[in-house]
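Colleague: Mind having a look at this structure? Questions to follow.
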Amino acid sequence: MHHVLRPIAFRLALVSPLRSLTITHHHLFFTKRTMASSARTYNDAIDALNSLQTPFAVIEARRKAGIRPDAHSVKEMRAYLARIGYSSQDLDRLNIVHVAGTKGKGGTCAFVDSILTRHQRTHGIPRRIGLFTSPHLIAVRERIRIDSKPISEELFARYFFEVWDRLETSQLAKDEVELGSKPIYARYLTLMSYHVYLSEGVDVAIYETGIGGEYDATNVVDRPVVSGISTLGIDHVFVLGDTVDKIAWHKAGIMKTGSPAFTIEQVPSATQVLKDRAVEKGVDLKILDVDPRLNGVKIRPDAVFQKKNATLAIALAETALKKLDPSFKPGTDSLSPEFVQGLEQVVWRGRCEVKEEDQAVWHLDGAHTVDSLKVAGRWFVEECVKKAKGGPKVLIFNQQGRSEAVDFLDGLCNTVKSADPEGTGFSHVIFCTNVTYATTGYKKDFVNHQYNPKDIENMTQQRVFAERWSTLDPSANVMLIPTIEEAINKARSLVDTTEGEQKVQALITGSLHLVGGALGILEKADAL
C-alpha cells in the first residue's frame, strides 16, 4: 500500500498502516514484600533495573539547561561503591584493562578477552576473566561476562539484588548521595559488575567505557593494569563536544599515572590532545602502527580498521599477561598460537555478522557513526559481490533519538553506490523503530524510557530519514515500517522466487539496539 505523506513531497511506501504503538513507560514500584522476597527472579531484576532509567522528559530538560556529566558523576560512583562495601583500592584486585574510544572499543575488548581466554586454556592464567561492555544486544546480562560467557540469569538476579539491598540500607557517604538512592541504569550495571567480579574471583577484567572516559561510570579505577584508546571520531556530541579534539580530551581521562597506555594512529588534532593529556597525567602513552606480526593472521573483516583494533588488543593483552603470568614472553617476530587463535576465532555478535536463510542473506552491523557506517556499507557490498547470489539490496536502518543521525545517511548511501559494481545501491530502504515485535512490543531487556514515546508512535525520526533518502536516491523504494519484526518480514517478501538462486541481500545497521532486536527475531531465541 502506497501513501503520499504530507508535507513530504516524495514517493513513500507505508507498510502496515501507522497504528498506535503502545509504548508503555512503566516506572515500576516495588513493594517491601516483593523486594525482600528470597524468590526474586531475573525478570524482577530487569523490572527494577528499568525503573532506574532516566525518563525522556528529564533528559530533555537537562539538555535544554546544558547540564552535562562532570567530575561529580565520578564522585557519586565512588560513594555508591563505598555503600556496597568496596573502595577503589579493592578494584585493583581485578587488574582492569580499561578501553575507551569512539569506534572499535567493543571489538578491541572482545579481542583482548578472546586472547586471554586462549592463554588461560593453555597456561591456566588468568584464573577467571571478566568482560564488561555496553550496550547489550539481546539480554542485559551479556554486559557482564565471565570467561567469555554472560553470567546466568540466576547469578544476575542474585548479585543485582545484593547490590540493591546494600544501597537501600547503607548509611555511608550520606553527604555525597541521598540515602537509599540508586545510580541510574548504566551506572548501576557498572557498580554491579564490580560486585560480581570481586565476588566471583575474577583476576583480570576488561572494561569498555560507556560514554567518554573522564566522567564515565567506569572511571573509578585508579590503577588499571593498562589503558587503551581506540579510533576517535564524532559521537555523543552533546555530552563530549562537537570536535575530535574535545572528544579526545574526554577519552584520555581513563589514562592513569603509573599505568601504561596505548592508542593507535588518530587524526593529528586528536593525537596532540592525547599526548598533552598523557604528559599532564605522567603517563607513558605509546602510539601504535599496525602490528607487523598480524601478517598472515586471518582478521575478520580483513580491513585496516579491524587490524588497528587487533593491534591495540595485542598490546593490551601482552601488558596484562606480563603482570599476571611471570613466564609470559611476547613473541618478537610472530604472535604465539594463543594470540593468533584469539584474534581469528573471536566472537563479537552484531558486528560484521552474516546470517543466511532460504530467502535472504542478512548482514548485521551495529555501526552508529558517520565513519563506521561507511565502513559497514563497503563491507556489505564486498560480501554481496563474494556471494554473487543477485537479488534486491535492502537496507533496514534506525538511529533513535539523535537528530544528527540524518546526516549519517549521505555517507552510507554514497559509499554503497560507489562500491557497488552495478552502481545501483539499495533498491529498497526500510526505516523502522527499535520496537521489536508487532503484537507484543518490547522484550523487557529492550525497554527504553529515554526516547520520546510520541516520536516513536508517530515515527517522527523515521520520516526525517525517509525524506533525506528519497532526496539522495529518488529511484529507491523507501518504506516506513513500525517494528523490527515487520521490517524483516517485508524484506523477506522482496525476493523474486522465479529467479532461481536469488536471495534478498539485506544490511541491518545504524544501531546496536536495532541489530540486537533483529538477531533475536532471526534466531527466535536469545542470541547469546
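Every residue, even glycine, has its Cβ placed from backbone N, Cα and C.
Although substitutions are noted, the structure shown does not include any of them.
For reference, Swiss-Prot lists these features for the protein:
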- Gly104, Lys105, Gly106, Gly107, Arg351, Asp365: ATP binding site (BINDING)
- Ser134, Glu208: Mg(2+) 1 binding site (BINDING)
- His236: Mg(2+) 2 binding site (BINDING)
- Ser134 to Pro: In met-6; auxotrophic to methionine (MUTAGEN)
Colleague: Tell me, how many other CB atoms lie within 10 A of the CB of Asp365 (ATP binding site), whichever protein chain they belong to?
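Modeller: The answer is 24.
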Colleague: Long-range neighbours only, meaning 6 or more apart in sequence with Cβ under 8 Å: which ones does Gly106 (ATP binding site) have?
Modeller: Thr133, Glu208, Trp348, Arg351
Colleague: Please find, for Gly104, Lys105, Gly106, Gly107, Arg351, Asp365 as listed binding ATP, the greatest distance between any two Cα atoms, in Å.
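Modeller: Across Gly104, Lys105, Gly106, Gly107, Arg351, Asp365, the widest Cα separation comes out at 14 Å.
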Colleague: Taking the Cβ of Gly104 (ATP binding site) as the centre, how many other Cβ atoms fall within a 10 Å radius?
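Modeller: Neighbour count, Cβ to Cβ under the 10 Å cut-off: 26.
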Colleague: Through the lens of DSSP with three states only, how would you label Arg351 (ATP binding site)?
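Modeller: Its secondary structure by DSSP: coil.
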Colleague: Which state, by DSSP, holds Asp365 (ATP binding site): helix, strand or coil?
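Modeller: Where Asp365 (ATP binding site) sits, the three-state DSSP reduction gives strand.
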Colleague: With Cβ-Cβ distance below 8 Å and at least 6 positions apart along the chain, what are the contacts of Ser134 (mutagenesis position)? List them in sequence order.
Modeller: Arg143, Ala186, Leu189, Glu208, Gly210
Colleague: List the same-chain residues at least 6 positions away in sequence whose Cβ sits under 8 Å from the Cβ of Lys105 (ATP binding site), in sequence order, or say none.
Modeller: Val99, Glu208, Thr209, Ser230
Colleague: Taking the Cβ of Glu208 (Mg(2+) 1 binding site) as the centre, how many other Cβ atoms fall within a 10 Å radius?
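Modeller: Summing over all protein chains shown, Glu208 (Mg(2+) 1 binding site) has 23 other Cβ atoms within 10 Å.
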